[in-house]
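For reference, the structure is listed below as structure tokens.
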Amino acid sequence: MEVERVQAIASLSHSNGTIPAEFIRPEKEQPASTTYHGPAPEIPTIDLDDPVQDRLVRSIAEASREWGIFQVTNHGIPSDLICKLQAVGKEFFELPQEEKEVYSRPADAKDVQGYGTKLQKEVEGKKSWVDHLFHRVWPPSSINYRFWPKNPPSYRAVNEEYAKYMREVVDKLFTYLSLGLGVEGGVLKEAAGGDDIEYMLKINYYPPCPRPDLALGVVAHTDLSALTVLVPNEVPGLQVFKDDRWIDAKYIPNALVIHIGDQIEILSNGKYKAVLHRTTVNKDKTRMSWPVFLEPPADTVVGPLPQLVDDENPPKYKAKKFKDYSYCKLNKLPQ
């Protein structure tokens, strides 16, 4: 089956100034009518190199309770490596279409890895204005290089180096999030899969859209991961639902955007909140982002941490295998 990519649709749409009907959101979702433009609080920005650990733990815990999202600076990933990550990803999406299709996700695949466009339509038959590439970058046992682009030639080395630095940042985040719950530093990481946690990289490619007022790059959702660590490009688009309204996330060069995902919300028994977010698109510019989803291995059972549950704080979530949670979420079934 030949799948039409959004990149190709965008080229056609650009010439006639319209977009196909399946990309036009219902009015209650359209960015033009639902984005809040008044004075709004900003997503917290946290210096990960703060020498006062108590203050750092407090800031991260507060942001995770109140927002479910924060940006981190001074995280230790070299800015030139982030630039390279962005450059090789952009180069891949600028390759001829037939070269990209070599990496396309097999139609019968149970896994999300590969190049693609969201195949399943949403509940109302709508589509998102985005193409993507998924592949795992860690641990080595989970990597399938069949889905790693061979062009540009530096793609593999850059992504492997990025994964190496990313692991250090992730370990710090898990430690501070654990301490913020009043449990020992290693608890959350261990409960989410320990050293077997899978790092799933996704590159989102949102081409210019002639009607950004009507379309969305990604519909409102929470991430099914434990944590998501995201690098955006300079084109704004990430929006967060806070205080009953959609507000724009500010772009901070070289910062990492950290999303609390569903699994951390479950492990924390609701103390930390998975962030509801969506992506808007731009009329003239291509937006791209590089989230890494930190996911428990498929058979890991995730439920509220026993240290956080007692008679006064009963469990708010069922414990279940991550693969079962994912299946329910992706198929829009109740948990």
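Using the three backbone atoms N, Cα and C, a Cβ is placed for every residue, glycine included.
The Cβ of D223 (Fe cation binding site) lies under 8 Å from the Cβ of H259, G261, D262, A274, V275, P291, F293, each on the same chain and at least six residues away in sequence. Under the heading Fe cation binding site, Swiss-Prot lists H221, D223, H277, citing sequence analysis as support.
Swiss-Prot lists 196-296 with the feature domain 'Fe2OG dioxygenase'. Within the model, the domain 'Fe2OG dioxygenase' (196-296) carries an average pLDDT of 97.
Under mutagenesis, Swiss-Prot gives G68 to A with this note: Reduces activity 95%. According to DSSP, G68 (mutagenesis position) is assigned to coil rather than to any helix or strand. Sequence-distant neighbours of G68 (mutagenesis position) (same chain, six or more apart, CB under 8 Å from its CB) are T222, H259, I260, E265, Y272, K273, A274, V275, L276, listed in sequence order.
One mutagenesis experiment named in Swiss-Prot is G68 to P, and its note says Results in complete loss of activity.
Among the mutagenesis experiments that Swiss-Prot reports, P207 to G is described with the note: No effect. Taking Cβ-Cβ distances under 8 Å and a sequence gap of 6 or more within the same chain, the neighbours of P207 (mutagenesis position) are V6, Q7, A10, S11, W129, D131, V281, T286.
One mutagenesis experiment named in Swiss-Prot is G261 to P, and its note says Results in complete loss of activity.
Annotation note: G261 (mutagenesis position) sits in a coil segment as assigned by DSSP. Here Swiss-Prot notes a mutagenesis experiment, G261 to A, with the remark: Reduces activity 95%.
Excluding the listed site residues H221, D223, H277, the same chain places V218, A220, T222, T228, H259, G261, A274, V275, L276, R278 with Cβ atoms within 8 Å of the centre of the Fe cation site Cβ atoms. Sorting the domain 'Fe2OG dioxygenase' (196-296) by DSSP state (H, G, I as helix; E, B as strand; all else coil) yields 7 helix, 45 strand, 49 coil. When the binding-site residues H221, H277 are compared by the number of other C-beta atoms lying within 10 angstroms of their own C-beta, H221 comes out lowest.
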